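*Asks:* Encoded as structure tokens, here's the structure I'll be asking about.
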Amino acid sequence: MGRARDAILDALENLTAEELKKFKLKLLSVPLREGYGRIPRGALLSMDALDLTDKLVSFYLETYGAELTANVLRDMGLQEMAGQLQAATHQGSGAAPAGIQAPPQSAAKPGLHFIDQHRAALIARVTNVEWLLDALYGKVLTDEQYQAVRAEPTNPSKMRKLFSFTPAWNWTCKDLLLQALRESQSYLVEDLERS
């Protein structure tokens, strides 16, 4: 069993019967990422913690299933439990800040961030560089860095210039770039996660 699946099961087994019922009801209305469907209501309401964990993992896969579970727990006011779930999911891989999804463990090389691991593919395939720059401006990029990247003539050269600043970045900075990529080019990120 994967770490994320175990963490989801652990969280759901620690809910009272009333909290589990509330969790399932919230799961029916929580906003989902594009491309994901809802677990059918009839099947969902009759499930225990173990069945629900299996259904979450089969419907949403481990990484997004854990993120979705943490979001629902947070909506229920169970911030501590949501934090524990995220910590257990990201343990040993350099925890991502709340709301930022880390790359799947199966695709990650020890010690390498998703951004570093897929550097060449990102340089070649990112098309919406301006959007990334706007998302990172003031948080990660200085005005001088922002202008230097924008001055490059092509998208690949802009991405190369952007990557020239990453050796000075910490995990949080790289997570912000990953989050911006997820928002602007989610299909590219999903494709790289599967590779």
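Indices start at 1 and increase along the chain as displayed.
Quick reminder: no glycine exception, Cβ is built from N, Cα and C everywhere.
None of the listed substitutions appears in this model.
Taken from Swiss-Prot, the feature domain 'Pyrin' applies to 1-91, supported by sequence analysis. While the structure shown retains the original residue, Swiss-Prot records the mutagenesis experiment Ile8 to Ala with this note: Abolishes homooligomerization. What Swiss-Prot notes for the published mutagenesis of Leu12 to Gln is this: Abolishes promotion of apoptosis and NF-kappa-B activation. Quoted from Swiss-Prot, the note on mutagenesis experiment Leu12 to Ala is: Abolishes homooligomerization. Looking at Swiss-Prot, you'll find the mutagenesis Glu13 to Trp noted as follows: Abolishes interaction with NLRP2. For the published mutagenesis Glu13 to Ala, Swiss-Prot gives the following note: Abolishes interaction with PYDC1. Quoted from Swiss-Prot for the published mutagenesis Leu15 to Ala: Abolishes homooligomerization. Here Swiss-Prot notes a mutagenesis experiment, Tyr36 to Ala, with the remark: Abolishes interaction with PYDC1. What Swiss-Prot notes for the published mutagenesis of Asp48 to Ala is this: Abolishes interaction with PYDC1. Per Swiss-Prot, mutagenesis Lys55 to Arg is noted as: Strongly reduced PELI1-mediated ubiquitination. If you look up Swiss-Prot, you'll see 107-195 marked as domain 'CARD', on the strength of sequence analysis. Record note (Swiss-Prot), mutagenesis Lys174 to Arg: Loss of inflammasome activation activity. The unchanged residue is displayed.
Could you place the listed features in the three-dimensional structure?
*Replies:* With a cut-off of 8 Å between CB atoms and residues at least 6 apart in sequence, the same chain places Thr53, Leu56, Val57, Glu62, Gly65, Ala66, Thr69, Leu85 near Ile8 (mutagenesis position), listed in sequence order. According to DSSP, Ile8 (mutagenesis position) sits within a helical segment.
If you draw a 10 Å sphere around the CB of Leu12 (mutagenesis position), it holds 24 other CB atoms from the protein chains shown.
In sequence order, Ala49, Leu50 constitute the residues six or more apart from Glu13 (mutagenesis position) in its chain with CB-CB distances below 8 Å.
Counting every protein chain shown, the Cβ of Leu15 (mutagenesis position) has 19 other Cβ atoms within 10 Å.
Neighbour list (Tyr36 (mutagenesis position), Cβ cut-off 8 Å, at least 6 residues apart, same chain): Phe59, Tyr60, Tyr64.
DSSP assigns Asp48 (mutagenesis position) to coil, not to a helix or a strand.
For Lys55 (mutagenesis position), the Cβ neighbour count at a 10 Å cut-off comes to 17, with all displayed protein chains included.
Averaged across the domain 'CARD' (107-195), pLDDT in this predicted model comes to 88.
Annotation note: Lys174 (mutagenesis position) sits in a helical segment as assigned by DSSP.
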*Asks:* Quick check for the class: what is the C-alpha distance, in angstrom and rounded, between Leu15 (mutagenesis position) and Lys55 (mutagenesis position)?
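*Replies:* So the Cα of Lys55 (mutagenesis position) lies 17 Å away from that of Leu15 (mutagenesis position).
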*Asks:* When DSSP states are grouped into helix, strand and coil, how many residues of the domain 'CARD' (107-195) land in each?
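*Replies:* Residue counts in helix, strand and coil order: 62 helix, 2 strand, 25 coil.
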*Asks:* Only counting partners 6 or more residues apart, tell me which same-chain residues put their Cβ under 8 Å from the Cβ of Asp48 (mutagenesis position).
*Replies:* Leu20
